[in-house]
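Record features, source Swiss-Prot:
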type	residues	note
MUTAGEN	His87 to Gln	Can mediate pyridoxine transport; when associated with G-88; I-92; T-94; W-95; S-169 and N-174
MUTAGEN	Val88 to Gly	Can mediate pyridoxine transport; when associated with Q-87; I-92; T-94; W-95; S-169 and N-174
MUTAGEN	Ala92 to Ile	Can mediate pyridoxine transport; when associated with Q-87; G-88; T-94; W-95; S-169 and N-174
MUTAGEN	Ser94 to Thr	Can mediate pyridoxine transport; when associated with Q-87; G-88; I-92; W-95; S-169 and N-174
MUTAGEN	Tyr95 to Trp	Can mediate pyridoxine transport; when associated with Q-87; G-88; I-92; T-94; S-169 and N-174
MUTAGEN	Pro169 to Ser	Can mediate pyridoxine transport; when associated with Q-87; G-88; I-92; T-94; W-95 and N-174
MUTAGEN	Phe174 to Asn	Can mediate pyridoxine transport; when associated with Q-87; G-88; I-92; T-94; W-95 and S-169
Amino acid sequence: MDSSCRTPPSNSWVYPTVILCLFGFFSMFRPSEAFLIPFLSEPSKNLTSPEMTNEILPVWTYSYLATLPPVFVLTDYLRYKPVIMLHVVAFATSYLFLLFGQGVMLMQTAEFFFGVVSATEIAYFAYIYSMVSPEHYQKVSSYCRSITLVAYTAGSVLAQLLVSLTNLPYSSLFYISLACVSVAFFFSLFLPMPKKSMFFHAKSDRDDCPKPLEQCTVPKEAQSNRTHSELFANSKNLEDREMSNPDPENSALRHFAHWFQDLKECYSSKHLVYWSLWWAFATAGYNQILNYVQVLWEHKAPSQDSSIYNGAVEAIATFGGALASFSVGYLKVNWDLLGELGLAVFSAVIAGSLFLMNYSRSIWVCYAGYLLVKSSYSFLITIAVFQIAVNLSLERYALVFGIDTFIALVIQTIMTMIVVDQRGLQLPVTTQFLVYGSYFAVIAGVFLMRSIYILCSAKCRKEVQNLATTRSPNEPHPQEPSNVSTKF
């Protein structure tokens, strides 16, 4: 039997996981993140609030949208590692522009590279799945995600301590972040180059392995929802399609056609569609909040005139979000029945928090509202990820995640062009948060109506079932109207 199909040693996953976690820690240890707007507001940069809000920050959204599609494809085609290295190079380039650049144009260039950073982040989370066997997926996912939360929290705490206790200039925080990103690049050099990837380079593993497909390339979550005969038949059909069209030039077309068919099958589920819609719309609004909340804080309490606690707030918010996400695993809830109601309730909490942040003059109320927003979103997005991924293989989950993220970026771009951009309405930051609050209120209203429909339908079905079980076996059953459907 080919050695490529043998069970890997029990410690074969340890080395790439450790290196990737070290990379993740230093790439996410960014003390500068919480003090970007105060830094740009300093006399040395001499940027006004309208320039930052309406001219500089929107570039991140446009750059993220423009670079995500090619990055999504190239990440898999290049097998992750080169894109991981590009991730930190873009980070370093952005920090260099922020530190040494002057004027709106160079700050826009820095935001462009921040967009590249955001787009290439997918390589960090996708890399490890190409290096370890499926039985380690849950463990390594936990490590890789947890280390980024720890690093971001630690960076925010350090930044707050340095600013509050030593009066360290904001620029020094960016030098620290630049040094950490450089260390992350050093660790990226030691990442093993994957021999396979999720889509483009998966065929080599099938060719090298005479076992059925489910033993080599299909994740366990996919196996739990298919029979062995179905998996073997699917693998045989896939091989037949590849053999019938051996031209290398058509390989990309085959992959894209296969992706399209997978997406068509995935989105045929109404349940997945509704959760994906919430994911896309809520993520678009949430990203807008993250992008402009520091501008709102600067408006409520200018950093030149008062003490600010952005770092402490970011640390607490990140920790609160982690706790909210962690709590999802211990909730015993019928999400099929009550999931949309949960989306409605917590979307309403986000909307109320944004209204409070807009109308209150207290910076502490703004901080508290932000904590509620971040915790509520982290709680809901964890549920959404679980609901979407529960019946999908890893490959299909990656596709759905990519499409949902792209749709969210399209929505966010439209929102930015209309609400924020100087070529649009160019609204002040306080009015923007009024718009974002109304946006989440609409989301809450839509899913509240959806949840009422689901609960009423479930109640009607239960009453019909109870009536059927209590009827005498000798009584004739009335004919059910053909135009009544209890499926939702």
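All residue numbers here begin at 1 and follow the chain in the order shown.
Positions of Cβ are set from backbone N, Cα and C atoms, glycine also.
Although substitutions are noted, the structure shown does not include any of them.
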When distances run from the Cα of His87 (mutagenesis position) to each of the mutagenesis positions Ser94, Pro169, Phe174, the nearest one: Ser94
Among Val88, Ala92, which are mutagenesis positions, the residue with the most C-beta atoms within 10 angstroms of its C-beta: Val88
Among Val88, Pro169, Phe174, which are recorded as mutagenesis positions, the nearest neighbour of Tyr95 (mutagenesis position) by Cα: Phe174
Surrounding CB atoms that lie within 10 Å of the CB of Ser94 (mutagenesis position), all protein chains: 25
DSSP three-state assignment for Pro169 (mutagenesis position): coil
